[in-house]
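Student: Submitted below is the structure of interest, expressed as structure tokens.
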Amino acid sequence: MTAPELRAPAGHPQEPPARSSPAQALSSYHHFPTSDQERWYQETGSLCSRFLEAGQYGLHQQYQFMFFFMHHLIPALGPYPQKWRSTISRSGLPIEFSLNFQKGSHRLLRIGFEPVNFLSGSSQDPFNRIPIADLLAQLARLQLRGFDTQCFQQLLTRFQLSLDEVRQLPPDDQPLKSQGAFGFDFNPDGAILVKGYVFPYLKAKAAGVPVATLIAESVRAIDADRNQFMHAFSLINDYMQESTGYNEYTFLSCDLVEMSRQRVKIYGAHTEVTWAKIAEMWTLGGRLIEEPEIMEGLARLKQIWSLLQIGEGSRAFKGGFDYGKASATDQIPSPIIWNYEISPGSSFPVPKFYLPVHGENDLRVARSLAQFWDSLGWSEHACAYPDMLQQLYPDLDVSRTSRLQSWISYSYTAKKGVYMSVYFHSQSTYLWEED
């Protein structure tokens, strides 16, 4: 197939649409109880609405999801301007929008989210424990389809700091303080799938045990009744022990569904951003090279890696944030992030890589993605994406920005083929100077 001609989108403010967006319409009939909520909605509401439109949701679903966003997420963003720096985004923003792309499939909006309140980071709650429990209880009252907290509650119990441990750890010595977070998948049928994330490093440090030990014991505990994860997990654990893959950036996630449908993911970050290291991690140090699915996925990953032209080398990243002029220059380049997904009864994990494009020219990244998608036969996504990126940020010129897209995630299975997501800067204000 011939690659589509990719022109530079217009980089100037566009005329407002003739009809109100769902974000505008809903806010016309809603009184925000605090100025903080009103300001957060100004920063994120219209942007969320544009992501829903880019995700090709029907108008009914757009209103439904915007209502959820307005009433359950906006109140949990905490004080404005933000004081708490969240682990979930490069700028420390406690919210992150992403769009998922597959061949012939509806684009799907996901929101990564760490709830925050006015106590977050204070002496009363230096590691932001309280809002996690509060939002979890609130979600349980909504009667979301298939919602089950059992696995996530077990992980929180094992990984969250106790009050005594909170008192032991000096918060100023910890660059990454988050204890937990959520992910919300907005499905085309109107269902919301919730994911939970836990960050074990602080617990391991307070308890005086290695991160690897804490994670292995926790996976065994949640799998004790069903024994559906341990075979694949043992492959991951052996490789990560061998390669020093466990570190302060290692974290876990699970779906908030009942245990028979549960998936567990082990995440990590590495500052060696090279193709050789990616290939090693993708194959678990060679343990999976006999699996055709793994090797086919690696070959296609090499294609997008080459197109993105990410500079290879060791990054100086130490857990810092990039939130404007005050950011340390050596903390702007991101590490590479990966996860290994374990499904019930799987013989090996499915790897996923998050290629770091924070700091790369946004239009060039968009064109590289479009070129790759066109090579896969994803003509609809390929033709639409560069203009879509500009429409998401109508007040910016995406040919002059370099922080709107933070990560490009990639995974591959024989059943579904290539599966990709783009993670975005998730507030209207652009915190950096344009190039």
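Cβ atoms are placed via backbone N, Cα and C, with glycine included.
Original residues only: the substitutions mentioned are not part of this model.
The feature brevianamide F binding site is assigned by Swiss-Prot to GLU96. Taken from Swiss-Prot, the feature dimethylallyl diphosphate binding site applies to ARG110, LYS195, TYR197, LYS265, TYR267, TYR354, TYR419, TYR423. According to Swiss-Prot, the natural variant ARG7 to Ser carries the following note: In strain: NRRL 35600. In Swiss-Prot, the entry for natural variant ASP435 to Gly states: In strain: NRRL 35600. The structure shown retains the original residue.
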Student: Starting from the Cβ of TYR197 (dimethylallyl diphosphate binding site), draw a 10 Å sphere and report how many other Cβ atoms land inside it.
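Tutor: TYR197 (dimethylallyl diphosphate binding site): 24 neighbouring Cβ atoms within 10 Å.
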Student: Just to confirm: which same-chain residues, 6+ apart in sequence, have a Cβ under 8 Å from the Cβ of ARG110 (dimethylallyl diphosphate binding site)?
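Tutor: Long-range Cβ contacts: PHE97, SER98, LEU99, ASN100, GLY183, PHE184, ASP185, PHE186, SER421.
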Student: At a 10 A cut-off on CB-CB distances, which of the binding-site residues TYR267, TYR354, TYR419, TYR423 has the highest count?
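Tutor: When each Cβ's neighbours within 10 Å are tallied, TYR423 leads.
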Student: Cα-Cα, whole number of Å: the residue listed as 'brevianamide F binding site' versus TYR423 (dimethylallyl diphosphate binding site)?
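Tutor: Distance between the two Cα atoms comes out at 7 Å.
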Student: Near LYS195 (dimethylallyl diphosphate binding site), which residues of its chain come within a Cβ-Cβ distance under 8 Å, counting only those 6 or more away in sequence?
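Tutor: Set apart from LYS195 (dimethylallyl diphosphate binding site) by at least 6 residues yet with Cβ under 8 Å, we have PHE182, GLY183, PHE184, ASP185, SER253, CYS254, ASP255, LEU256.
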Student: Could you list the residues of the same chain, at least six apart in sequence, whose Cβ is under 8 A from the Cβ of LYS265 (dimethylallyl diphosphate binding site)?
Tutor: LEU252, SER253, CYS254, ASN339, TYR340, GLU341, ILE342
Student: According to DSSP, which kind of secondary structure is LYS265 (dimethylallyl diphosphate binding site) found in, if we only use helix, strand and coil?
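Tutor: In three-state terms, LYS265 (dimethylallyl diphosphate binding site) counts as strand.
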